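Student: Can you keep this structure in mind? I'll have questions shortly.
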Amino acid sequence: MPELATSGNAFDKRRFSRRGFLGAGIASGFALAACASKPTASGAAGMTAAIDAAEAARPHSGRTVTATLTPQPARIDLGGPIVSTLTYGNTIPGPLIRATVGDEIVVSVTNRLGDPTSVHWHGIALRNDMDGTEPATANIGPGGDFTYRFSVPDPGTYWAHPHVGLQGDHGLYLPVVVDDPTEPGHYDAEWIIILDDWTDGIGKSPQQLYGELTDPNKPTMQNTTGMPEGEGVDSNLLGGDGGDIAYPYYLINGRIPVAATSFKAKPGQRIRIRIINSAADTAFRIALAGHSMTVTHTDGYPVIPTEVDALLIGMAERYDVMVTAAGGVFPLVALAEGKNALARALLSTGAGSPPDPQFRPDELNWRVGTVEMFTAATTANLGRPEPTHDLPVTLGGTMAKYDWTINGEPYSTTNPLHVRLGQRPTLMFDNTTMMYHPIHLHGHTFQMIKADGSPGARKDTVIVLPKQKMRAVLVADNPGVWVMHCHNNYHQVAGMATRLDYIL
């Protein structure tokens, strides 16, 4: 395993023989072609021209980064348990894709699953027809091929995953890093951390869990705890319930806590840690024992450096932090928030033995970084929104009915939000439910507006707590048809999604 992930794959390449394995499929909640308003021929041509013009305006370096992905069934070793699951080329996580601002990424995908699939490039402000989500991009049928081709305009930590049904709760995910040729930070090493919650091949399948969650006859206790299996505890950071599912395992870079991966560095080195939460239903509180962390980026964009001891990271969020390595062996612990379990990896800079796999460092309970603590760097500010242009994003639903909605409708009957190119609306998040929801907008980032009206962090995914209202400014600069949804995979499939459609 390469220890310094400056290029290539930063993860173990554990390969095992294939075995035909596909669980029961759930139809994609994002196949909107049948229910979406069909544009006229002139309207479609105008949108295509607008998408092409936006692509031409992006920076272009003249370089091309190529990759090949093969989503397929595989047998994977999680560090003891060997599971049948779905992966990109027999590894969890999949291979790192790395580019520099302005590069063109060309990824050829061959679908060896028994169901349609896609690859969504999470957080990248790419051209709409390469987003990897219906209706903008058609799914790839079983046995089919597709080539994604797009330029990358912004540096940052991103990731890729499917956008079909519950495929996001298998092993189909990989990191994407876009380097900044003018990177102002100085560091000696880079450590990519991908968090995950895991049931596939060990516990009930994602499809079985979804069936339990949507069963109108499920036990009353499940309606209040949100946990079909195991015991959960309330989370103060999340405003209550920590999630819907108690998973058998929680992973860092594809490994269970007793078989944690180890990152080797030298005492005194500055390490940039890129943290990605790929989990389907779990937010994590993450800390590195014996170290403080300086948060430098949220969802790829720079913030005023802020020192914390731990971080709350919701599903699909990314944080970049800097640490100065001490001497010894230190666990990096990701507490599954509200679920009384953890994932871990090890930082090894010298002699020593790691503590017990269930060890929880004190730092988890000290200064915990949450989104409202961070402010975008001047270079990342989006400015003020238009004073009279609000876009409502009202989150609704209950655990009892599992009827998650945005603006009162499930995705199948959604009324899309509308913007015109160049507008600067305010996203008005309003969570009327008793659960937290990490809300993600495709193809864009937005800038949070703090409670006092001051500018906050740039985000493409933000946790909206129960009964919380939040605001963010959006710059409409990427024409197309874009999905906005809860990044709890189960809420998303149940209907908590809408669209942001550009009007020409």
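Placement of Cβ uses the backbone N, Cα and C atoms for every residue, glycine included.
Quoted from Swiss-Prot, the note on mutagenesis experiment C35 to A is: Slight decrease in activity. If you look up Swiss-Prot, you'll see H120, H440 marked as Cu cation 1 binding site, on the strength of similarity to another entry. Under the heading Cu cation 2 binding site, Swiss-Prot lists H122, H161, H487. If you look up Swiss-Prot, you'll see 190-349 marked as domain 'Plastocyanin-like', on the strength of sequence analysis. The feature Cu cation 4 binding site is assigned by Swiss-Prot to H437, C486, H491. Per Swiss-Prot, mutagenesis C486 to A is noted as: Lack of activity.
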Student: Please report the Cα separation of H161 (Cu cation 2 binding site) and H491 (Cu cation 4 binding site) in Å, rounded to an integer.
Tutor: 17
Student: By CA distance, which of the recorded positions (H437, C486, H487, H491) lies nearest to H120 (Cu cation 1 binding site)?
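Tutor: Closest by Cα: H487.
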Student: Out of H122, C486, H487, give those recorded positions positioned within 10 angstroms of H437 (Cu cation 4 binding site), comparing C-alpha atoms, in sequence order.
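Tutor: If one measures from the Cα of H437 (Cu cation 4 binding site), the recorded positions that come within 10 Å are C486, H487.
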Student: Taking 10 A as the limit, how many CB atoms besides its own sit near the CB of H437 (Cu cation 4 binding site)?
Tutor: 28
Student: Take the C-alpha atoms of H122 (Cu cation 2 binding site) and H440 (Cu cation 1 binding site) and report the distance between them in angstrom, rounded.
Tutor: 9
Student: Between H491 (Cu cation 4 binding site) and H440 (Cu cation 1 binding site), what C-alpha distance do you get in Å?
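Tutor: Answer for this pair: 13 Å between alpha carbons.
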Student: Same-chain residues six or more away whose CB lies under 8 A from the CB of H487 (Cu cation 2 binding site)?
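Tutor: Sequence-distant Cβ neighbours: G314, M315, A316, P438, I439, H440, T461.
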Student: Can you list, in sequence order, the residues of the same chain other than H122, H161, H487 whose CB lies within 8 Å of the CB centroid of the Cu cation 2 site?
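Tutor: Here the non-site neighbours turn out to be H120, W159, H163, G168, Y173, S278, M315, A316, H440, T461.
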Student: Can you tell me the three-state DSSP label for C486 (mutagenesis position)?
Tutor: strand
